[in-house]
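The structure under discussion appears below in the form of structure tokens.
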Amino acid sequence: MKTLLVLRISTVILVVLVIQKSYADILECDYFDTVDISAAQKLQNGSYLFEGLLVPAILTGEYDFRILPDDSKQKVARHIRGCVCKLKPCVRFCCPHDHIMDNGVCYDNMSDEELAELDPFLNVTLDDGSVSRRHFKNELIVQWDLPMPCDGMFYLDNREEQDKYTLFENGTFFRHFDRVTLRKREYCLQHLTFADGNATSIRIAPHNCLIVPSITGQTVVMISSLICMVLTIAVYLFVKKLQNLHGKCFICYMVCLFMGYLFLLLDLWQISISFCKPAGFLGYFFVMAAFFWLSVISLHLWNTFRGSSHKANRFLFEHRFLAYNTYAWGMAVVLTGITVLADNIVENQDWNPRVGHEGHCWIYTQAWSAMLYFYGPMVFLIAFNITMFILTAKRILGVKKDIQNFAHRQERKQKLNSDKQTYTFFLRLFIIMGLSWSLEIGSYFSQSNQTWANVFLVADYLNWSQGIIIFILFVLKRSTWRLLQESIRGEGEEVNNSEEEISLENTTTRNVLL
């Protein structure tokens, strides 16, 4: 009985060892940092001598699979791999080092003339930030047996400004035109023939696959957001009591936001590609108009509590909405006109907005020009809104103090509380919108850092869901819901102009106290 038990335990141990040997991943070594060293000389201590490099036994393993770019495993013949990239910098090739690539296909046995014509040097950015020019074969380990990144690849010609790239010592690859960092499984290098006028040259060129992010999440959020915007606009148009000056400005803001996001969605679905530039400029116009309407709201709130002479205030109230329209739409037209002009006459790519560039029907947000034409005005308007809301808050405190020292304070206190609620809701709107766009600006500055770019992805989702947030804040609140029910029953059709009243009351209060 004891002998049988020992035999069973031995069998289990043997099976475990066999399985472990079959899938002998090298400890703390990425598969894409290994090479096949089966043909290398094996020494008595278990280490291998590979291309003049001593690979210790602890950095070797027997594999009967290979890992594909999607992390799945493919069964292959058993072979020995070594984690040589921990010992010496590696360069990831698509095919063996003496092959040349043409239209994504590797061709073997380069001729002596082609080998003589080949430029064998690569610029490698070291860990300390310096750039070293290295011979691909003599100073680096060539990894050529890794699976191809994808079926269809495109190459980069670093003679072109838009095709610049950076190859790092640890094997990562940074593509400049879309500021994307690629791992070894997502790109490879190979010799390629380039035309140089009437002559040709052979150089090492990177071949990689575009990282196409899933648009499902963005699509769902943006469609939901657009639906909520339509519902919000409909409620404010249906309920007469909401159509005071605040409400009219808010409706204009929502219309601009809806149109801006609609053009973003059309760009996301590539629907606007047939009228790309006009779609890009129209989308830009409505987004900037939305920002100007948000500044109108903050300015109007401040003016509501500021107070002025009775006649002047009455005159301004009757014509203020026209003035606000002239300002918001006019400034958006001016900025859009400047952007259109710059897009057509500015030759320097760093100063050109490049609307419709790289297949996106929007202003090009990967370059410094985006700060000049898009994020710069955005920062200025956010700063203006912050200033207005702070000044309004100070004025509310001042009016509250005045009311405490004035007769009939209960009636005026009710009006103040009503406008304080209006201020609070619009302040909440600005905080949500200002925060989301501020994070968007942070996302713009962090594009070169993939880690921070992933963090700021939260800002993108917050931005895309603005319509949902506004619907919750402005329509699903109890007071709006009550007004909607009254309007459905045909009650209370009078427009609420309390913002004018509080301004006039505050002015009278101030004059009496003086």
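The backbone N, Cα and C atoms fix where each Cβ goes, and this holds for glycine too.
Where a substitution is noted, the model still shows the residue that was there originally.
Natural variation at this site is recorded by Swiss-Prot as Leu54 to Ile, annotated: In strain: MA97_6. The DSSP secondary structure for Leu54 (variant position) is strand. Within the same chain, residues at least 6 positions away in sequence whose Cβ sits under 8 Å from that of Leu54 (variant position) are Ser47, Tyr48.
Natural sequence variation is annotated in Swiss-Prot for Ser132 to Ala, with the remark: In strain: ZIM(S)49 and ZIM(H)44. Annotation for Ser132 (variant position): same-chain Cβ neighbours under 8 Å, separated by at least 6 residues, are Asn123, Val124, Thr125, Leu126.
Take the CB of Asp151 (variant position) and look out to 10 A: across all protein chains shown you find 7 other CB atoms. Listed in Swiss-Prot is the natural variant Asp151 to Asn, annotated as follows: In strain: CT97_3, MFL97_1 and ZIM(S)37.
Secondary structure at Phe281 (variant position), taken from DSSP and collapsed to helix, strand or coil, is helix. If you draw a 10 Å sphere around the CB of Phe281 (variant position), it holds 22 other CB atoms from the protein chains shown. Annotation of the natural variant Phe281 to Val in Swiss-Prot: In strain: ZIM(S)49 and ZIM(H)44.
For His357 (variant position), other Cβ atoms within 10 Å of its Cβ number 23. Under natural variants, Swiss-Prot gives His357 to Asn with this note: In strain: DPF96_3.0, HFL97_15, JFL97_1, JFL97_9 and ZIM(S)37.
Its own atom aside, the Cβ of Thr387 (variant position) has 13 Cβ atoms within 10 angstroms in the protein chains shown. For the recorded site, Thr387 (variant position), the DSSP three-state label reads helix. In Swiss-Prot, the entry for natural variant Thr387 to Asn states: In strain: ZIM(S)35. The structure shown retains the original residue.
In Swiss-Prot, a natural variant is listed as Ala407 to Val, annotated with the note In strain: ZIM(H)23.
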Where Asp151 (variant position) falls in three-state DSSP terms: coil
Candidates Asp151, Phe281, Thr387 (variant positions) - the one closest to His357 (variant position) by CA: Phe281
